[in-house]
Amino acid sequence: MAAEREPPPLGDGKPTDFEDLEDGEDLFTSTVSTLESSPSSPEPASLPAEDISANSNGPKPTEVVLDDDREDLFAEATEEVSLDSPEREPILSSEPSPAVTPVTPTTLIAPRIESKSMSAPVIFDRSREEIEEEANGDIFDIEIGVSDPEKVGDGMNAYMAYRVTTKTSLSMFSKSEFSVKRRFSDFLGLHSKLASKYLHVGYIVPPAPEKSIVGMTKVKVGKEDSSSTEFVEKRRAALERYLQRTVKHPTLLQDPDLRQFLESSELPRAVNTQALSGAGILRMVNKAADAVNKMTIKMNESDAWFEEKQQQFENLDQQLRKLHVSVEALVCHRKELSANTAAFAKSAAMLGNSEDHTALSRALSQLAEVEEKIDQLHQEQAFADFYMFSELLSDYIRLIAAVKGVFDHRMKCWQKWEDAQITLLKKREAEAKMMVANKPDKIQQAKNEIREWEAKVQQGERDFEQISKTIRKEVGRFEKERVKDFKTVIIKYLESLVQTQQQLIKYWEAFLPEAKAIA
């Protein structure tokens, strides 16, 4: 019966080409996968590294027939046990985890598996990654700041250099606190290196801030005015957020290029990062070619999860863009309100100076002072609208583009696998024709080619399964971070609005006696 079933096999343990990139990502995995079969053995078993769901494209795995009395693994998850419980030992891996400073809880809630029939059971598998994430928490003891923008050089050869300061207790770094000077092209070069390593295997690489030819040209050839200062501050804040998101990723944090960027006093000059260059034009051509290929590839998606997520991100992208436009309009209106308030304050002050009535003149002068203070409040609120809300939306519009990029790479991986299968079929047909035509001298060559393409088909299948598995984990981590970021920003934004309104009330309450004193 169900209680006497043996645990599922642990797999043959064959490594794939991508498993070396999986190290360190366990801390941030929050995707929960639904099992098709769950034995009621007292010891939970880990899934094989290359296990795929029944909805995955390609050859289907052998189905397991379940008894009707399926158990709800979380039906009575009420018992608290120590982390040293023997029931956890088969799940936890002995492999070394990334050097982080974890926060380890003293107790952990463990579900008890009871032989209890449920009318509508929901069975979940708690993977090794999720157990470790729950035990260790999403904490990386590393703080990164970008500050002190400095103009280096003159004319069109000038550029902005930024100080990147890192504070950490992670053992992978040589010091606990260090700072380096980096220019904007260095940030672009870092993103290019990380994307070339990890994007095509399913990792979501945070995008770097976009180049602005107009804004940087003003900084290079123009004098230091308010617009140039505002542009430099926007870029500094964007670069800081980019690095903070990058080091939050457990796999990217361990990349040697990232550590070199943070620690090395001198970096090789980043090349092919200019917008108006041969490499820049080539990138635009490649993007256009990828868009055309995406339209021509017709992937038979049989995994409902991927189909649902792609539609979800398409809708989310559209709504975020609409909200971003609205918030930018709000920022513009707030700045206009600030300018009009300043003009009103100036006019009220001039009227107060020309007024003969002493009490009325004093009241008008006080009104002008209040309006000047309100003008400052409007400027601060416009600043909060932009840096708290608008920039968050802008970042996530680019992040969702990166998410859709990994889905596109999965489609390319499937297309490569499909092409290998078609080529293998043609090779087998050619071999059959040779055997019918009795050409023994070419049959051996055909057999060798068939073996070669069979290996390519198997490798393509493994690559596709691995990138699908990685994307599931990455999307789960992305969703968790997205909710956390929006919650934090919305709370801060509402607090700024409340503070602004409270300050307005104080200003008007202080002015009210002056208005009543007019006689």
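Using N, Cα and C of the backbone, Cβ positions are placed for all residues, glycine too.
Residues annotated as domain 'PX' in Swiss-Prot, with sequence analysis given as evidence: 140-269. Among the mutagenesis entries in Swiss-Prot is Lys211 to Ala, noted as: Abolishes phosphatidylinositol phosphate binding. Abolishes endosomal location. Taken from Swiss-Prot, the feature domain 'BAR' applies to 299-519, supported by similarity to another entry. Quoted from Swiss-Prot, the note on mutagenesis experiment Lys426 to Ala is: Decreases KALRN-dependent lamellipodium formation; no effect on interaction with KALRN; when associated with A-428. Among the mutagenesis results in Swiss-Prot, Arg428 to Ala has the note: Decreases KALRN-dependent lamellipodium formation; no effect on interaction with KALRN; when associated with A-426. The residue drawn here is the original one.
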In the domain 'BAR' (299-519), averaged pLDDT is 93
Around the Cβ of Lys211 (mutagenesis position), other Cβ atoms within 10 Å, all chains included, total 16
Reduced to three DSSP states, the domain 'PX' (140-269) has 65 helix, 28 strand, 37 coil
In three-state DSSP terms, Lys426 (mutagenesis position) is classed as helix
